[in-house]
Amino acid sequence: METKNSEDWGKPQRKSESSSRKSNHGPAEMRPALPPENREAPETGEETQNEEPRRLIPIQRHSLFNRAVRHRHKARSTSERRASDQADLPKMGKSVNERSAFNLPQGRLSPWRTPAQRDTGAQEASESSSTPGNGTTPEECPALTDSPTTLTEALQMIHPIPADSWRNLIEQIGLLYQEYRDKSTLQEIETRRQQDAEIQGNSDGSQVGEDAGEEEEEEEEGEEEELASPPERRALPQICLLSNPHSRFNLWQDLPEIQSSGVLDILQPEEIRLQEAMFELVTSEASYYKSLNLLVSHFMENERLKKILHPSEAHILFSNVLDVMAVSERFLLELEHRMEENIVISDVCDIVYRYAADHFSVYITYVSNQTYQERTYKQLLQEKAAFRELIAQLELDPKCKGLPFSSFLILPFQRITRLKLLVQNILKRVEERSEREGTALDAHKELEMVVKACNEGVRKMSRTEQMISIQKKMEFKIKSVPIISHSRWLLKQGELQQMSGPKTSRTLRTKKLFREIYLFLFNDLLVICRQIPGDKYQVFDSAPRGLLRVEELEDQGQTLANVFILRLLENADDREATYMLKASSQSEMKRWMTSLAPNRRTKFVSFTSRLLDCPQVQCVHPYVAQQPDELTLELADILNILEKTEDGWIFGERLHDQERGWFPSSMTEEILNPKIRSQNLKECFRVHKMEDPQRSQNKDRRKLGSRNRQ
């Protein structure tokens, strides 16, 4: 028994069949290849009804869709249709040659058609069928966006590209990862600049124009005309990949296989951006593997280098890079297999999640050795002339493209941090509350745990040596305090001037108002010293960091400029002590005050509320932290400005990992447009919403409630 909907679905399909019989090529080009016994269309009505549902792509039909299609047919003039038909007919003879150019088997090409294979009958049948995307866009038909069935499901009918095609594509990447990463981040910076300037220009134009309301009315009246001429579907890429003359492609949408499949006419711009983000993750992994392979084959396995280095030195220098490369190879292979399933990539974050949870521990081992690796490399350059000469000779090889040996050694750490950002880029483009969003959030969480473990591994090695060195330099005038602890590390150290108070001699000459003291600030302890000869420090006071309070003095003139008050609520003698301290500059005073006692008023304020309306900057020059309270910046990092000094220093919080620290303002440029800042915050909140304690608390309550009901 058929319903009314099935009858409505059947009518336009029979019409398309009747029109397609006028052309010899129409049915064969529109539908996937069928077995020989099913190639002929049935003649009887019953057979047609039994076979029709199997040919329909599962997209719900709505009356709005039909009206939009009919309106589009009426708007198109006869001359335009003839012109398009004449443009399509000459291409039909080239279809075989185009396929052979891709090195694709003929037997696997029939399931999808290319735009060059359309004739008049096939075009009319495709437009009257229920398949979306054949010239009809969601803007023309709102029913498509409201339909529960997405366009991605319709793309399941598209046949995958053979494995050899993707492997050849990956092998033709001509960039080393260092070049790839630099080009990508620089293009990202330039894209943000253009977006900022474009939106800002539009906002200025809207303020100058006095007839904005009338223009909006004219736009509403012209919506029907826009249905007749569909807008451009191609999305502007955020990051231009592989801009290299030796590479035969730049973007996912520029691949010949993608352009010939007609899929760009089906996908919405946001879905194309998502495809570009996933494609970048795969191609960047291929570039990274290429650089790792060069590190191993060109440097590590060099016979002359093996003779120069002691086995222990080689082990420290290269660590477990073979394990890292093996994981990267398997990871890349699975990503390639995923791309071979369909020319439209379904998802990659599930693969990232599995590898981050089960295999990326090799990165923690490698990165944790970074401190000893850098030290060993410097010692070898200084002490072994043969090593220095050989490395310089190997770096001149054209394979290295002028890149130093040290840039290859830090590849794993750069890759694991960049991989997290690539997953964030995917997360910003997937549909909210979808399965792909959940997978991306899980992958991002696992990668963040790996990155944190890598950072902790590096810090643990360097902190232990630093604490031992500080302990040896200290002499206690008071009760000794144990400095070395596994849970203690240095936050800041430096010299300040303590105000001792005016003292007048018999000659009425004022003695020195300030005297130098030296502070060691740890994460849980403050030690106040005086520097003595022999590079030693005499400790005369200390206090837990949680019992410190700071207060900035108002402008009292040049003498008391950059002066602040430090209060120890309970010092080494169990008494309250007050110190009036003077810094060398305003930025130094602000940095000490921020480190000694962070703003307690915002300690328990939510992440969302404390960052609203914050100024933002993006990093345009990389910066390496020189002191523990500074923040290392990478190109294209976006940061919120929390504190700014007049002498050019900024205390900021990086959005993608919420790390805080000081950095020179000359390394960044401000994002002026409020819309861009709001968009950056929105994306940040979406990425970190799994870490929101309120959200996790509510989630735990829901779980507890469900258990109680059971």
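The backbone N, Cα and C atoms fix where each Cβ goes, and this holds for glycine too.
Listed in Swiss-Prot as a mutagenesis experiment, Tyr177 to Phe is described as follows: Loss of ephrin-mediated growth cone collapse. No effect on interaction with EPHA4. Cβ neighbours of Tyr177 (mutagenesis position) (same chain, under 8 Å, six or more residues apart in sequence): Ser284, Ser287, Tyr288, Lys290, Ser291, Leu292, Leu411, Gln414, Arg415. In the three-state DSSP scheme, Tyr177 (mutagenesis position) is classed as helix.
Here Swiss-Prot flags 273-457 as domain 'DH', drawing on sequence analysis.
Under DSSP, the residues of the domain 'PH' (489-601) split into helix, strand and coil as follows: 16 helix, 55 strand, 42 coil. The domain 'PH' annotation in Swiss-Prot covers 489-601.
If you look up Swiss-Prot, you'll see 612-673 marked as domain 'SH3', on the strength of sequence analysis.
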Helix, strand and coil counts within the domain 'SH3' (612-673) (DSSP): 3 helix, 29 strand, 30 coil
